[in-house]
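According to Swiss-Prot:
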VARIANT   Glu3 to Lys  In strain: CAST/EiJ
VARIANT   Phe88 to Tyr  In strain: PWK/PhJ
DOMAIN    133-442  domain 'NACHT'
BINDING   Gly139, Ala140, Ala141, Gly142, Ile143, Gly144, Lys145, Ser146  ATP binding site
VARIANT   Gln227 to Arg  In strain: PWK/PhJ
VARIANT   Lys337 to Asn  In strain: PWK/PhJ
VARIANT   Ser484 to Gly  In strain: DBA/2J and CAST/EiJ
MUTAGEN   Gln593 to Pro  Constitutively active in IL1B release. In conventional housing conditions, mice bearing this mutation develop a systemic inflammatory phenotype associated with elevated IL1B and IL18 levels at 3-5 months of age. In a germ-free environment, they exhibit neutrophilia and myocarditis
VARIANT   Arg660 to His  In strain: AKR/J
VARIANT   Gly705 to Asp  In strain: DBA/2J
DOMAIN    799-1082  domain 'FIIND'
VARIANT   Ile1043 to Phe  In strain: CAST/EiJ
DOMAIN    1092-1175  domain 'CARD'
VARIANT   Lys1181 to Arg  In strain: CAST/EiJ and DBA/2J
Amino acid sequence: MEESQSKQESSTKVAQHEGQEDVDPTFKTKKLMEVELMKHRVQLERNLKLRTFPGARTKQVKEALYPLLTWSSKSKNLFQNFTKLLLFKKLCQRGSENLVRESWYPCVPEEEAHMIDIQDLFGPNLGTQKKPQLVIIEGAAGIGKSTLARLVKRAWKEGKLYRNDFHHVFFFSCRELAQYEQLSLAELIVQGQEVPTAPIRQILSHPEKLLFILDGIDEPAWVLADQNPELCLHWSQTQPVHTLLGSLLGKSILPGASFLLTTRTTALQKFIPSLEQPCQVEVLGFTLFERKNYFYKYFGKKKGGVTTFTLVKSNSALLTLCEVPWVCWLVCTCLKKQMEQGGELSLTSQTTTALCLKYLSLTIPGQHMRTQLRDLCSLAAEGVCQRRTLFSESDLCKQGLDEHAIASFLKIGVLQKQASSLSYSFAHLCLQEFFAAMSYILDDSEERHADMKNDRIVETLVERYGRQNLFEAPTVRFLFGLLSKEELKKIEKLFSCSLHGKTKLKLLWHILGKSQPHQPPCLGLLHCLYENQDMELLTHVMHDLQGTIVPGPDDLAHTVLQTNVKHLVIQTDMDLMVVTFCIKFCCHVRSLQLNRKVQQGHKFTAPGMVLYRWTPITDASWKIFFSNLKLARNLEELDLSGNPLSYYAVHSLCTTLRKRGCQLKTLWLVECGLTSTYCSLLASVLSARSSLTELDLQLNDLGDGGVKMLCEGLRNPACNLSILWLDQASLSDQVIAELRTLEAKNPKLLISSTWKPHVMVPTMNMDKEEVGDSQALLKQQRQQSGDKHMEPLGTEDEFWGPTGPVTTEVVDRERNLYRVQLPMAGSYHCPSTGLHFVVTRAVTIEIEFCAWSQYLDKTPLQQSHMVVGPLFDIKAEQGAVTAVYLPHFVALQEGIVDSSLFHVAHFQEHGMVLETPARVEQHYAVLENPSFSPMGILLRMIPAVGHFIPITSTTLIYYHLYLEDVTFHLYLVPNDCSIRKAIDDEEMKFQFVRINKPPPVDALYLGSRYIVSSSKLVEIIPKELELCYRSPGESQLFSEIDIGHMDSEIKLQIKDKRHMNLKWEALLKPGDLRPALPKIATAPKDAPSLLHFMDQHREQLVARVTSVDPLLDKLHGLVLSEDSYEVVRSETTNQDKMRKLFSLSRSWSWDCKDQFYQALKETHPHLVMDILEKLGGVSVKS
């Protein structure tokens, strides 16, 4: 018990020092080790700087360092604790300098980007399937990049990460490397190791097993150019550090080595001109769970962790700011100081700037120290301008900091001394940038020289950060925050000074004026405005946002872009909070849409903004989002469709809607995961005299109970709603009647679904006369249908609609052409094909099953897209069909496949067109007001995944009974009606009969292999099946199971090959075998009564003819011309040769096919005999 308590206290102390180095609660667990190590490091550093590094001394240093390295057992939890940083793997192209989240438009479409874990940093690149040699970790200041980099090194050392990928991992702080003028490769490697692990020659002998971690690559003022790629110096020869690093990154030295870089900026091309295409990973900070976990570690759960985190949770803005690990440390430090001073715990800060000022007020003890603080601010500003983060003792003295002041700043944690050198640095780079911004505020220039001073400050900032990235710089954001009226008062109180407020405020306008006036507004500017929070400034700047319109993500999908709508990509809760805060002051934004994916949403009727986000939104952020919106008095339309909303989030939304100041008129909540539980909240809004006039609740499972609660709100006289979009197909007749009654009593109220399937639309006959009875029109259409031979299909192929089943008729079985005559307006669904039509009037629809191979092989899309559904050629009267539901077999419930990857391919005379569906549902992609041509669903492939995606599949079992012997054919295929039909037709030719058994319940994966087994000892060939997609015109994979005499039941099973988990099983009984043979498919009238042997056994011949060339030699001159002979022989495999031969046989006469049969009997007699024996010795027209 005591030992456990001691461990907890030790962990708490470590966490409290964490922010001073790298936002890591268990960082530097062995301070004593560092002190000893530093003694050797200091001497090593002196040798490097003096350029005296004899080989014997190097060996001695290595031997001396090695025994000192011991790791605390507490570091074992580090890997577990910090894998929860949100990592977002991006796909930006090289040369694209705008970070997605920093611009009004993404540099590339982001559908392929995704969240990853730390183990996946060096995973295969999307598109190449190769592991990257260069990974760039990017992110905002204080977000945890350095923590992640150090974690990779430590986890590798402990054998938990990349141990098989890299034999040696070297960690470098670029701020420290920049202190050296010259280094050799050997010296660099010594710098990157805690202790030497092998001789330098051995290390360099396998460059592909080396990982160099360069932390803060963009911090020093250097250009890492590979100046002379052809000159390869010996590893012991020295060269300028920037040249050495440039040669490594440019692959002139150790071309097989891998690199992990951390940086704030994505515009690395100016620092590293030879940089190759990297894998870019953005760190998005802490999840909500990790924020709580951080507080528990810092204070100890029982010693204040719960109390402090509860306090922070009560301030939603502060909780959101804490997604940045550095801010978490800052908040914890402030609360700890309050505890030590015995004051009441209180933290009301809404911005990072206010939090930093609170930190200063709590940590700087007296007026003397505050005077010294001015000098520290000057040091910080000088370092920012010169891109320096390490300072010598003489640098501090030059700024007027004496030993006592230095010691005091070290004690309170503002400064820290580097363990590996004699240098000093600020506790965090963000803290240095805050002090730098403070130095500009504390400048004592006379008022008459203020404009000149402001110009000089802005020029310095522009020179340091560049115009394009000016608003991304923390120094500039802190400046905006410090120049708010409220914060200026705090500064005056803190430093007991008087600041010229109006003069200082001019600095903001100088910054805004000097930045590119025609540059599209960026997310960084909104962050600056949020830090300032001045209403006048915000109103003025946000008023100008409407001046620049730029393409949005929808434009990338070739859709029509609304020119009055702005598009902004956000990634974090903090981004969302900042944007919605600023929107309150933008009078032009009257519509707002928040999408979790880049997809087409509702079209706005007023100027608006679309926000795109790929990570989930927390309840705390929803609360801030909605509380900001209640103050946005110009906002009229809000579209949250597709965002999963918790009960807490909907409660926050409804609280906002009930406020009198909320002017929202239109609210779209389509597919938000709402249930009947939420309806009481929504009903309270309807009866609260809210301004809401239109509400869309489609694609939510509200149920009868939920809709009844909505009806209570609709009956309230205070309800202003005029349009309610509501799915009614699943509602009971009683509830639908209640809705109709409400409409009848309130003529201004319309309750409907988007498709209005129950509405009867008057139709016109050929003479333009209105036909009221749609049955009469149906009769007329039947009379006009022509003289084609038609026959009804079975009941499973019927369409089910408002009046019950509608029969589907066969127009041309050989072409797979069918016709259905829908008798009235409504919704019709065919269970067999999965097709679903919504029509406005009676209409005749023709449906032809097509093979993808006929169309897709002619396009380049087969490399980038994959088929995920059947291909139909649909013909219908224009305008009669308002929606078509095309089936797909992707298992969306697995959460792996993004619905924005779905496209509908239209094959037209002038080429192929890809259309984005209106929405993608569990089994369908929906097209609204469709135009018809051969069409089906394609899925854009993510190269790293390829075809390996979860799908709904089906098993097809067929049997053939010969005397008393039974043979089964077992197929495992995607749940595609066209494939099922093609297999049915093929098996029917061989007189096999299908047995219906349930399909696999769980999703299976395309590209995976599965093992077929039986409860009895039977012959199964092959025993392994691959789940793959093959076009209906191609032969499908199946296992043949020879049972022999079946006198008892038998169980068939399918297991995945990798884990041998059971995926499907079926029990076959003797009673399943029907004695009657299936009828032979009707052949065309002018065709022979039966198929030729060659056509009847095409599939087996393709699969089983093992020697094609002798067969071709016998056909040469008789059936095959010289050109045809060479075309077939040019194919690489026997199966491809046979397929090519069969493609040529389409034009052959019956005599030519007889020639083929004779040649086959001579070259493959045993194969022919085996086929004939299975048919009972009957040869068909041979």
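In case you wondered, yes, glycine gets a Cβ from its N, Cα and C as well.
On a predicted model such as this, the values are computed, not experimentally measured, just so you know.
The structure, with features from Swiss-Prot marked on it.
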residue	record	DSSP (3 states)
Phe88	variant position	strand
Gly139	ATP binding site	coil
Gly144	ATP binding site	coil
Ser484	variant position	coil
Arg660	variant position	coil
Gly705	variant position	helix
Ile1043	variant position	strand
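Taking the centre of the Cβ atoms of Gly139, Ala140, Ala141, Gly142, Ile143, Gly144, Lys145, Ser146 as the ATP site, the nearby residues of that chain (Cβ within 8 Å, site residues left out) are Arg264, Val283, Gly285, Val324, Pro325, Trp326. Put simply, of the recorded positions Phe88, Gln593, Ile1043, the one whose Cα is nearest the Cα of Ala140 (ATP binding site) is Phe88. Nearest in space to Lys337 (variant position), taking C-alpha to C-alpha distance over the recorded positions Phe88, Gly139, Ile143, Ser146, is Ile143. Considering only the recorded positions Phe88, Gln593, Gly705, Ile1043, Ala141 (ATP binding site) has Phe88 as its nearest partner by CA-CA distance.
Cβ neighbour count for Gly144 (ATP binding site) (all protein chains, 10 Å cutoff from its Cβ): 29. Closest by Cα distance to Lys145 (ATP binding site), from the recorded positions Phe88, Gln593, Gly705, Ile1043, is Phe88. If you take the C-beta of Gly139 (ATP binding site) and look for same-chain residues 6 or more apart in sequence within under 8 angstroms, you find Lys145, Arg264, Glu282, Val283, Leu284, Gly285. Per-class residue totals from DSSP over the domain 'CARD' (1092-1175), listed helix then strand then coil: 65 helix, 2 strand, 17 coil. DSSP assigns Lys337 (variant position) to a helix in the three-state reduction.
Secondary structure from DSSP puts Gln593 (mutagenesis position) in a beta strand.
Counting only the Cα atoms, the space from Gly705 (variant position) to Ile143 (ATP binding site) is about 46 angstrom. Phe88 (variant position) sits 16 Å from Ser146 (ATP binding site), taking the Cα positions as reference.
Taking CA atoms as the reference points, Gln593 (mutagenesis position) and Gly144 (ATP binding site) are 30 Å apart. Around the Cβ of Ala141 (ATP binding site), a 10 Å sphere holds 18 further Cβ atoms from the protein chains shown. Around Ile143 (ATP binding site), the C-beta neighbours below 8 angstroms that are at least 6 residues distant in the chain are Val283, Leu284, Gly285, Val324, Pro325, Trp326. All protein chains considered, the CB of Arg660 (variant position) has 10 other CB atoms within 10 Å.
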